[in-house]
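K.L.:
Can you read through this structure? Questions will come right after.
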Amino acid sequence: MLRSLGLGLLLFALLALVSGDNDYVSCNCDDEGFLSVHTILECQRVSDLLIAIAYFSIPLELLYFISFSNVPFKWVLVQFIAFIVLCGMTHLLNAWTYYGPHSFQLMLWLTIFKFLTALVSCATAITLLTLIPLLLKWKVRELYLKQNVLELNEEVGLMKRQKEMSVQVRMLTREIRKSLDKHMILRTTLVELSKILDLQNSAVWMPNENRTEMHLTHELRANPMRSFRVIPINDPDVVQVRETKVVTILRKNSVLAVESSGCGGSEEFGPVAAIRMPMLHGLNFKGGTPEFVDTPYAIMVLVLPSANSRVWTDKEIEIAEVVADQVAVAISHASVLEESQLMREKLGIQNRALLRAKQNAMMASQARNTCQKVMSHGMRRPMHTILGLLSMFQSESMSLDQKIIVDALMKTSTVLSALINDVIDISPKDNGKSALEVKRFQLHSLIREAACVAKCLSVYKGYGFEMDVQTRLPNLVVGDEKRTFQLVMYMLGYILDMTDGGKTVTFRVICEGTGTSQDKSKRETGMWKSHMSDDSLGVKFEVEINEIQNPPLDGSAMAMRHIPNRRYHSNGIKEGLSLGMCRKLAQMMQGNIWISPKSHGQTQSMQLVLRFQTRPSIRRSILAGNAPELQHPNSNSILRGLRITLADDDDVNRTVTKRLLEKLGCEVTAVSSGFECLNALSNVEMSYRVVILDLQMPEMDGFEVAMKIRKFCGHHWPLIIALTASTEDHVRERCLQMGMNGMIQKPVLLHVMASELRRALQTASE
């Protein structure tokens with residue numbers, strides 16, 4: 001373009017120079033007619049003026065263009081402007097040379113401007129010669145820029161296609177993730193992908209549970225001729241697709257392609273592509289990281305239509321791969337949600353079962369507590385009353401036989417009270433075990449009382465009774481007196497109930513180590529523990545049934561033999577259970593209990609071996625009945641005249657406890673509730689030194705009464721002593737925390753009551 005402009009300007013300058021020549025000597029012009037010399041000169045003059053005007057306007061336009069644009073080679077344009085201006089001046093001066101003689105000045109200026117025009121035109125021509133190579137280089141660069149523009153257009157087109165693909169994939173992904181149901185996700189994928197890629201058909205194949213077959217579970221256009229399609233998982237195309245991460249183009253005769261086309265072999269179909277989709281489940285994840293497990297794969301098959309000879313493009317393949325990844329993620333999320341819902345349902349069922357179990361346990365616990373309260377009220381309290389009365393009888397003056405009978409009754413009642421406490425206070429967390437109450441006691445007294453009870457039972461049931469007690473038995477031993485007496489009573493009852501009357505019962509007590517060879521064989525078989533320390537002693541209790549050698553002929557004895565006996569031969573389960581419980585008790589006391597059968601399996605004797613810790617003792621005959629007490633009782637002078645308030649809601653127990661306190665010389669005011677106790681303490685005229693409270697009173701229990709007493713009466717006086725039937729250890733600690741000074745555990749015995757009162761008074765006076 002610039003070269004054409006330069007050539008045009010050069011030709012224009014040459015014509016201007018030619019037109020400025022005024023030498024008309026050789027002109028042979030005709031002066032007649034319209035085209036006369038004068039007319040021609042006028043036309044040339046007008047033309048020169050118009051050319052001058054045009055030459056003067058063109059530089060102005062170029063100057064305006066240069067001032068408002070940034071074009072290269074401005075100095076070339078400046079040369080053109082000078083050349084055009086000089087040409088214009090030449091034409092302007094030449095217009096005055098057509099009439100008459102010319103002045104010297106006009107010819108001089110015309111010559112000067114022509115000379116300048118010649119110089120400028122030559123300079124411009126030379127400049128164009130140097131500029132043409134640069135212009136040619138510009139042309140090459142223009143071609144290069146055109147090539148770059150074409151490449152940029154291709155890249156822009158690719159970016160537009162990628163953007164379009166991303167938009168389509170995003171729309172498809174949004175449609176897929178609208179649902180969290182696996183079947184809806186797959187159905188939506190097939191429909192939307194078919195719209196985007198203009199597919200003839202699409203299908204999804206799922207593996208079965210055993211991973212031996214691929215089942216056609218979802219299809220865009222199902223073939224009505226076949227309702228179910230199965231392909232073996234070891235099919236070559238299936239294996240190839242499952243082992244490849246990218247899209248696989250299937251063969252025309254592929255079973256997977258034919259079965260997924262929806263044509264059934266009757267119609268043509270286009271190229272078929274297949275890609276695998278991992279089917280991850282929630283169990284494959286731990287902390288968000290998949291385990292290295294054999295992941296099952298589904299296969300998505302996409303079929304193009306046969307028209308227009310379409311093939312799979314890179315864009316379509318990329319869309320299929322991206323969609324397959326998105327479907328795998330969506331299905332894994334749906335699987336996790338489904339499994340979480342199932343887990344939530346299972347947890348809900350378990351929670352409801354736990355709530356029902358908790359309610360049942362609370363109801364059972366409530367029923368157990370209610371039963372314990374009823375049993376405590378119906379069994380404990382009467383037994384506590386009996387024990388309290390017997391303790392009063394023990395302090396009275398009696399004959400030796402009466403004292404033995406009262407002591408036997410006291411011991412039996414104590415054992416029965418312990419059994420009742422075991423039944424009522426036993427806790428499931430204790431596994432049915434009862435704690436031992438180990439203390440020092442008189443073994444002679446225990447044997448004497450057991451023999452008294454055994455003789456009474458034997459005579460009542462028509463048996464004779466004999467007693468064989470070793471004289472060198474120690475008196476003071478350490479062990480559980482109640483449990484020992486309980487086991488001995490069980491042996492007597494068991495032997496008497498398992499045989500008929502008319503025989504003799506022998507109650508034998510010996511020191512271990514002096515028995516027969518049969519006893520030694522028992523020890524050798526490990527029936528009791530023999531590896532104890534030297535300061536322990538083994539005592540063997542035995543109850544044996546023997547035939548009467550010379551039966552008495554008096555009527556009383558004969559009458560006793562016909563007394564009906566209670567027998568339990570048909571209740572072997574209860575007998576075994578009782579024997580097992582007694583064996584556990586004996587083993588807890590480092591001993592054992594067993595039965596020695598005679599001929600034909602008939603029970604004839606029962607042995608019990610127990611271990612006791614020995615202490616220095618006074619060895620006296622048991623039958624003499626004058627064994628000393630463990631300790632001499634302290635004087636009750638400190639208790640005489642002591643003002644005591646007794647609060648117990650049970651009338652019988654309150655009366656017995658009041659009688660025990662009065663026997664100790666105390667002045668007792670008995671009330672039946674906590675409110676009456678507080679009213680009695682508010683009486684200024686009566687200054688009570690001791691308050692005895694039953695902890696299980698209704699309306700206001702003993703703890704609440706004690707708290708109110710300490711709040712209004714002070715922290716030191718009156719002394720507060722609790723009465724409770726509970727055997728739990730934490731009760732005493734709670735009593736001390738509530739400001740009480742002592743605790744007496746029911747049954748209330750006379751010597752226990754006196755000892756606790758003396759201890760509390762002595763502690764308070766210190």
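Using the three backbone atoms N, Cα and C, a Cβ is placed for every residue, glycine included.
Annotated Cu cation binding site per Swiss-Prot: C87, H91, in sequence order. Positions annotated as domain 'GAF' by Swiss-Prot: 181-331. The domain 'Histidine kinase' annotation in Swiss-Prot covers 374-612. Per Swiss-Prot, domain 'Response regulatory' is recorded for 643-761, and the stated evidence type is sequence analysis. Quoted from Swiss-Prot, the note on the mutagenesis of I84 to F is: In ein4-1 and ein4-2; ethylene insensitivity. Listed in Swiss-Prot is the mutagenesis experiment T117 to M, annotated as follows: In ein4-3; ethylene insensitivity.
Help me picture where these features are in the structure shown.
P.N.:
Mapped onto three states, the DSSP output places C87 (Cu cation binding site) in helix.
In the predicted model, residues of the domain 'Response regulatory' (643-761) average a pLDDT of 80.
Of all Cβ atoms in the shown protein chains, 23 besides its own fall within 10 Å of the Cβ of I84 (mutagenesis position).
A simple way to gauge crowding: the CB of T117 (mutagenesis position) has 23 other CB atoms within 10 angstroms, across all the protein chains here.
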K.L.:
Report, as a single number, how many Cβ atoms besides its own are within 10 Å of the Cβ of H91 (Cu cation binding site).
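P.N.:
Within a 10 Å radius of the Cβ of H91 (Cu cation binding site) lie 25 other Cβ atoms.
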K.L.:
Counting by DSSP, what is the helix, strand and coil composition of the domain 'Response regulatory' (643-761)?
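P.N.:
For that range the per-state counts are 53 helix, 25 strand, 41 coil.
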K.L.:
Expressed to the nearest Å, what is the distance separating I84 (mutagenesis position) and T117 (mutagenesis position) at their Cα atoms?
P.N.:
9
K.L.:
10 Å Cβ neighbour count around C87 (Cu cation binding site)?
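P.N.:
Result for C87 (Cu cation binding site): 28 neighbouring Cβ atoms inside 10 Å.
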K.L.:
Cα-Cα, whole number of Å: T117 (mutagenesis position) versus C87 (Cu cation binding site)?
P.N.:
6
